[in-house]
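First up is the structure itself, then whatever we jot down about it.
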Amino acid sequence: MIFSRSMASFTLVSAYAAAGLLAIIVLNLLRQLLFRNKTDPPLVFHWIPFLGSTVTYGMDPYAFFFSCRQKYGDIFTFILLGRKITVYLGIQGNEFILNGKLKDVNAEEIYSPLTTPVFGSDIVYDCPNSKLMEQKKFIKFGLTQAALESHVPLIEKEVLDYLKTSPNFKGTSGRVEITDAMAEITIFTAGRALQGEEVRKKLTAEFADLYHDLDRGFTPINFMLPWAPLPRNRKRDAAHARMREIYMDIINERRKNPDRETSDMIWNLMHCTYKNGQPLPDKEIAHMMITLLMAGQHSSSSISSWIMLRLASEPAVMEELYQEQITKLSPDGRTLPPLQYRDLDLLPLHQNLIKETLRLHLSIHSLMRKVKNPMPVPGTPYVVPADHVLLASPGVTALSDEYFPNASRWDPHRWENRVEKEDEEDIVDYGYGTVSKGTSSPYLPFGAGRHRCIGEKFAYVNLGVIVATMARHMKLFNVDGKKGVPATDYSSMFSGPSKPAIIGWERRFPEKS
């Protein structure tokens, strides 16, 4: 009898729950179909409120964007975990969002919950925009021409040492999970060039574990619940505290021994002062160094992996790279001297290969800004409400046949007769030196506007030296009859090749190994 009553109660509750869910879905559909405000951008149709288009967007953002553009045009809104995300695609969309006025759009409210626990307090998105612009200026002036020139031999040595000592490249030929290998190479090159000798010496097993635990803090759920007591968040917080301690120890040691100063990024930041006269606090220096390590390594690791995968899928291009170096750099047509900064400008195919891979494989597919005031969209009847989030996707123009014929094909040679010029009329100073707004171009691998990446020049130097060194010493190829490259993994905040991404390798000169 008791069992029967329990079952009846359960059935009744289930019926009420089902009816309630059905009512919510019906009301959601009616609102979409009957009550649309004509000044609102079109809303992507969805069945379930709150969830909206979260799944389809998360599985393949670019497929989602292109599909929606066919149905709704360049401007549309979709629901992402209860948030109203207004997407504006194309060059005009990039301009509207990435060069939006500070009073109208805000990046800090979007990214601070995600980045502050990883990078640290009082920097980047955890401070007023004016302070961030000063911090970007400090970093930018640490990336001087002389500094970039000095980085080339350091980066080349790190790559050569890795090829000689890593178990991934033991012997004269083999197979390698290339995303793991490039993650290690890029953290070593960036660590040595940007972080200084003390930090590079600390890139041991402990530092790798700390980096891994911090990196796992960049998970989509932390956009919504950065404080959630998840195991990965506890590890993230512990890793941040330990990494900050490491940098603080280095800074304190240098202050005790000023005669041993070396001209690297830590030295540069230790001598920086805000406009109000306050020296850059040591805690902020430590947090900025963590940011440099994390932010730069993500994109370099991803794009260098894609480069190696593309070269493995088309070995003939790898040979073209090698022959370009022989033609342009070899004194005798056989041997190659150590790389120098000026050599990179003599290798157009190397540069074009990097550009083309960046075009196809941007690691960040969505750039978001919180709307602070209603924003009329020029040339349209739409007004973006203040409770929306704006989303720009520069990768969409880079993947469009309108701007790049046969855009889905990887072709480094397409850049030989193409020049991407900065619009001199759009030069602006946001507080960290003059830059181009950049949004008039369909190719924006490093973003645009006040939040444009300041590490662009270093990224090209780092990738250029890595590619040139690999081409000198290695041959790459696909294995097991595989064609092309792996699919893109969009499950993390920074997209990259799906794993496992295994390719074959052999040394170009095995007798020298």
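Note that Cβ sites are derived from N, Cα and C of the backbone, with glycine treated the same way.
One entry in Swiss-Prot concerns the mutagenesis experiment Tyr72 to Asn. Its note says: Leads to resistance to voriconazole; when associated with S-469. The DSSP secondary structure for Tyr72 (mutagenesis position) is helix. Of all Cβ atoms in the shown protein chains, 17 besides its own fall within 10 Å of the Cβ of Tyr72 (mutagenesis position).
Counted within 10 Å of its Cβ, the other Cβ atoms near Lys137 (mutagenesis position) come to 18, all protein chains included. Under the three-state DSSP scheme, Lys137 (mutagenesis position) falls in the helix class. Under the heading of mutagenesis, Swiss-Prot lists Lys137 to Asn and annotates it as follows: Leads to resistance to voriconazole.
For Cys453, the entry in Swiss-Prot reads heme binding site, with the evidence type similarity to another entry. The 10 Å shell around the Cβ of Cys453 (heme binding site) contains 18 further Cβ atoms across the protein chains shown.
All protein chains shown were included, and the count of other CB atoms within 10 Å of the CB of Thr469 (mutagenesis position) stands at 22. Quoting Swiss-Prot on the mutagenesis of Thr469 to Ser: Leads to resistance to voriconazole; when associated with N-72.
Among the mutagenesis positions listed (Tyr72, Lys137, Thr469), Lys137 has its Cα nearest to the Cα of Cys453 (heme binding site). On a Cα basis, Tyr72 (mutagenesis position) lies 40 Å away from Lys137 (mutagenesis position).
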